[in-house]
Amino acid sequence: MLRNLFRRRLFSCPTKYYFMLLVLSLITFSVLRIHQKPEFFSVRHLELAGDDPYSNVNCTKILQGDPEEIQKVKLEILTVQFKKRPRRTPHDYINMTRDCASFIRTRKYIVEPLTKEEVGFPIAYSIVVHHKIEMLDRLLRAIYMPQNFYCIHVDRKAEESFLAAVQGIASCFDNVFVASQLESVVYASWSRVKADLNCMKDLYRMNANWKYLINLCGMDFPIKTNLEIVRKLKCSTGENNLETEKMPPNKEERWKKRYTVVDGKLTNTGIVKAPPPLKTPLFSGSAYFVVTREYVGYVLENENIQKLMEWAQDTYSPDEFLWATIQRIPEVPGSFPSSNKYDLSDMNAIARFVKWQYFEGHVSNGAPYPPCSGVHVRSVCVFGAGDLSWMLRQHHLFANKFDMDVDPFAIQCLDEHLRHKALENLEH
């Protein structure tokens, strides 16, 4: 009798309620465990700060423009220890990418979308490279998102091990691939345009969902997170964004005479070319663009654009006038009117931040940007750590040039900063 009474009290209404609540809690916990993200996707694991065991640079101070820390970096680069630091080779990447799960985990690629906003606005990338596999890995990791699409064009002259390493990296991702047709790229020749066109075709045919195409080279690096890029592109409201200005007289020789490749170099034949086959005047610009999917479709399919491209194939640096000119043709989706009032300089366009040596100086005295903290190659600044503080205040999406051999700390600090910025809101 006492036992029965005990049972009735044990399973009275309040006790049953708590028991059922406990069971429901256990079921809910089990479901959440099944559907939670993989352990390696934790925010802390994806942070890049402290990732380089050979670096004792304070990136926070670097990004603040601290003169002492910047000078420390410059001195570090001169040391024997720095010059002998371990470097990853193409063969290292070939070996690492044999185990894709390990490669993705150890290299800390982001393999799940961070926000719904980014998922709803996929971006396509054309990346033209020929060497420096470590730099490509850093660039791809910095811009990689699972909802985006990435075409990598490898110069046919590149070493076989480099191509194999790129193919190895691409094989680890469903949305990264090597271009179906590879060109032997010659500086300032049509082959540079053709490399981007090949990726354009592949990207256009493989997926209909991406909104914009951004072209890059192996020495570019983002200065915005993917979410910031998405929001910038949304604000463009279907317009393309690239440098396009009135053609200066000193560049007319580039397209008024015929050029041909001789012994691997572009040579002026002295032969006068016929005028371009279009009513719109030629405009000056750069190789870099941010264009809509509709623009890409028009470029690939329009008969008049095809005629213009055929005409441009024996000119000097056609990439520096072709995209800029197409952007001013009235029928092109997302284009600008041809009036000079609509000219867009490299500093006003968002496609790329580049420092030219002959424009550098004191901003307070009217220069567009301060002096280069790194070195110059063909009058272009290869950025150093001292360039980051000013650069990150600009509106551009990417900057050029960065080089692991010149200043890896500039890339390291920028990489860490962008990754932390992308992840900092996920824990809240």
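Heads up, the Cβ atoms here are built off N, Cα and C, so glycines get one too.
Neighbours of R156 (UDP-N-acetyl-alpha-D-glucosamine binding site), defined as other CB atoms within 10 A of its CB across all chains, total 14. For V128, V129, H130, D155, R156, K157, Y187, R378, K401, the entry in Swiss-Prot reads UDP-N-acetyl-alpha-D-glucosamine binding site, with the evidence type experimental evidence.
One mutagenesis experiment named in Swiss-Prot is C217 to S, and its note says Protects from inactivation caused by air oxidation or thiol-reactive agents. Reduces the affinity for UDP-GlcNAc; when associated with A-378. Abolishes binding to UDP-GlcNAc; when associated with A-401. Loss of catalytic activity; when associated with A-378 and A-401. For C217 (mutagenesis position), the number of other Cβ atoms no farther than 10 Å from its own Cβ, over all displayed protein chains, is 21. Secondary structure at C217 (mutagenesis position), taken from DSSP and collapsed to helix, strand or coil, is strand.
Residues or ranges marked as glycoprotein binding site in Swiss-Prot: E243, N250, K251, R254, E320, K341, Y358. In the three-state DSSP assignment, the secondary structure recorded for E320 (glycoprotein binding site) is helix.
Marked as active site, nucleophile by Swiss-Prot: E320. Cβ contacts within 10 Å of E320 (glycoprotein binding site), excluding its own Cβ and spanning all protein chains shown: 22.
For the recorded site, R378 (mutagenesis position), the DSSP three-state label reads coil. Where Swiss-Prot documents R378 to A as a mutagenesis experiment, the accompanying text is: Loss of catalytic activity; when associated with S-217 and A-401. Reduces the affinity for UDP-GlcNAc; when associated with S-217.
Under mutagenesis, Swiss-Prot gives K401 to A with this note: Loss of catalytic activity; when associated with S-217 and A-378. Abolishes binding to UDP-GlcNAc; when associated with S-217. The C-beta environment of K401 (mutagenesis position), restricted to residues of the same chain at least 6 apart in sequence and closer than 8 Å, consists of M219, D220, V354, V377, V380, C381, V382, F383.
Around the Cβ of V128 (UDP-N-acetyl-alpha-D-glucosamine binding site), the same chain contributes H153, D155, V185, R192, A195, D196, C199, N215, L216, C217, G218, each under 8 angstroms and 6 or more positions distant in sequence.
A 10 Å cutoff on Cβ-Cβ distances gives N250 (glycoprotein binding site) a total of 7 other Cβ atoms nearby, all chains included. In the structure shown, the C-beta of R254 has more C-beta neighbours within 10 angstroms than that of any other entry among the binding-site residues K251, R254. Under the DSSP three-state reduction, K341 (glycoprotein binding site) is assigned to helix. Taking only the Cα positions, the spacing between Y187 (UDP-N-acetyl-alpha-D-glucosamine binding site) and R378 (mutagenesis position) is 12 angstrom. Checking each of the binding-site residues E243, K251, R254, E320, Y358 against R156 (UDP-N-acetyl-alpha-D-glucosamine binding site) by C-alpha distance, the shortest gap belongs to E320. Note: the CA-CA distance between N250 (glycoprotein binding site) and H130 (UDP-N-acetyl-alpha-D-glucosamine binding site) rounds to 30 Å.
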